[in-house]
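Structure first, commentary second.
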Amino acid sequence: MAVSESQLKKMVSKYKYRDLTVRETVNVITLYKDLKPVLDSYVFNDGSSRELMNLTGTIPVPYRGNTYNIPICLWLLDTYPYNPPICFVKPTSSMTIKTGKHVDANGKIYLPYLHEWKHPQSDLLGLIQVMIVVFGDEPPVFSRPISASYPPYQATGPPNTSYMPGMPGGISPYPSGYPPNPSGYPGCPYPPGGPYPATTSSQYPSQPPVTTVGPSRDGTISEDTIRASLISAVSDKLRWRMKEEMDRAQAELNALKRTEEDLKKGHQKLEEMVTRLDQEVAEVDKNIELLKKKDEELSSALEKMENQSENNDIDEVIIPTAPLYKQILNLYAEENAIEDTIFYLGEALRRGVIDLDVFLKHVRLLSRKQFQLRALMQKARKTAGLSDLY
């Protein structure tokens, strides 16, 4: 039964980026029907636990012309997608984890895609596609061999010395204190049946056969054989644990190097900003000093002019730079004086101070003179290269 979007939102209701998580989950379960969202308790390495959603099921992986259903479990942290998911291979009872550079003995998956995870360039669909490619080159699980009893010893034939998949029959690759399937991570339920056929070697890639020490003449396994097998299993486990820690340390070192580079770049940018600010402060101080100096000069000039204002002729305050400009100024002043005179004559006529004949006589004379002044001023402005005023 497909999980609805409302059910997904309820599962990730405590997630910081709920909508992004739901959108990516819907895209994944739409494309990979065998992956199902499950809400479960995840136990961290420090012993703390948290309710998280995981995608558990199988993904199709092509290997040597056949397609195998590889069981995985993807735990989504509550800060997803800004933190990568925690990924595991989850073998069934008929499978065994094949440790390698991408999968440790606990089934945890290590990929460069996870170490370099960066939203929005990284997402669940891209992660699953990378897993399919990587697992197609190096399968993370192989089918567990069928246990076979040893035949009775015959004096005329050699003992049976070849077994699959590389361990003496009936001997676990772990000491008695370890379970066959380590459980350092939370369990994820898987659908039974079809996707994982029983134990035939054609359903999952098998490891090549190796030669081991055979049973003793009485049909039992000697203590030396058991001891050697246990030592080999423990050595392999320690070797892969050490490689896991080294890879993790290398990943942290690479992350620290990138952080150091970012800090150096940031430090350089800050130094450039400080230098630029110092230059701007120096320029502002220089402009302030210049403004103070000009203000003092203006204050001194104003004080000097105020002291001399009683002896100054108002007509001599404005002195044009050329005689032509002085002529234009005088013509303009005289023309405006005539304009004011005509205005006040009109006011006198309106109030009855003068009669109409006197008004018309003076207005006629003033208008004629005003016309002559305007014509002369237009000619002077044209000679001076100025625009027309009327």
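We number each residue from 1, going along the chain as drawn.
Even glycines carry a Cβ here, placed using N, Cα and C.
Positions annotated as domain 'UEV' by Swiss-Prot: 2-145.
Reduced to three states, the DSSP call for Val43 (mutagenesis position) is strand. The mutagenesis experiment Val43 to Ala is recorded by Swiss-Prot, whose note states: Reduces interaction with ubiquitin; inhibits down-regulation of EGFR.
Under the heading of mutagenesis, Swiss-Prot lists Asn45 to Ala and annotates it as follows: Reduces interaction with ubiquitin. No effect on MGRN1-binding. Sequence-distant neighbours of Asn45 (mutagenesis position) (same chain, six or more apart, CB under 8 Å from its CB) are absent.
Here the residue is the original one, while Swiss-Prot reports the published mutagenesis Asp46 to Ala with the comment Reduces interaction with ubiquitin.
Tyr63 (mutagenesis position) carries a strand DSSP state (E or B). One mutagenesis experiment catalogued in Swiss-Prot, Tyr63 to Ala, is accompanied by this note: Reduces interaction with HIV-1 p6; impairs HIV-1 budding.
Recorded in Swiss-Prot as a mutagenesis result, Phe88 to Ala carries the remark: Reduces interaction with ubiquitin; no effect on in interaction with HIV-1 p6.
The note that Swiss-Prot attaches to the published mutagenesis Met95 to Ala is: Reduces interaction with VPS37B and HIV-1 p6; abolishes interaction with PDCD6IP; impairs HIV-1 budding; inhibits down-regulation of EGFR. Abolishes MGRN1-binding. Loss of interaction with ARRDC1. In the three-state DSSP reading, Met95 (mutagenesis position) counts as strand.
For the mutagenesis experiment Val141 to Ala, the note given by Swiss-Prot reads: Reduces interaction with HIV-1 p6. Other Cβ atoms within 10 Å of the Cβ of Val141 (mutagenesis position) number 25 in total over all chains.
For the domain 'SB' (322-390), the DSSP counts in helix, strand and coil order read 58 helix, 0 strand, 11 coil. What Swiss-Prot records for 322-390 is domain 'SB'.
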Please give me the mutagenesis positions out of Val43, Asp46, Phe88, Val141 that lie within 10 Å of Met95 (mutagenesis position), comparing Cα atoms only.
Val141
Across the mutagenesis positions (Tyr63, Phe88), the Cβ with the fewest other Cβ atoms inside 10 Å is that of Tyr63
Over the domain 'UEV' (2-145), work out the mean pLDDT and round it to an integer.
90
Residue counts for the domain 'UEV' (2-145) under DSSP, helix then strand then coil, are 39 helix, 47 strand, 58 coil
Least surrounded among the mutagenesis positions, given as Val43, Met95, when other CB atoms within 10 Å are counted:
Val43
Comparing the Cα of Asp46 (mutagenesis position) with the Cα atoms of the mutagenesis positions Tyr63, Phe88, Val141, the shortest distance belongs to Phe88
Give the number of CB atoms, excluding that of Asp46 (mutagenesis position) itself, located within 10 Å of its CB.
6
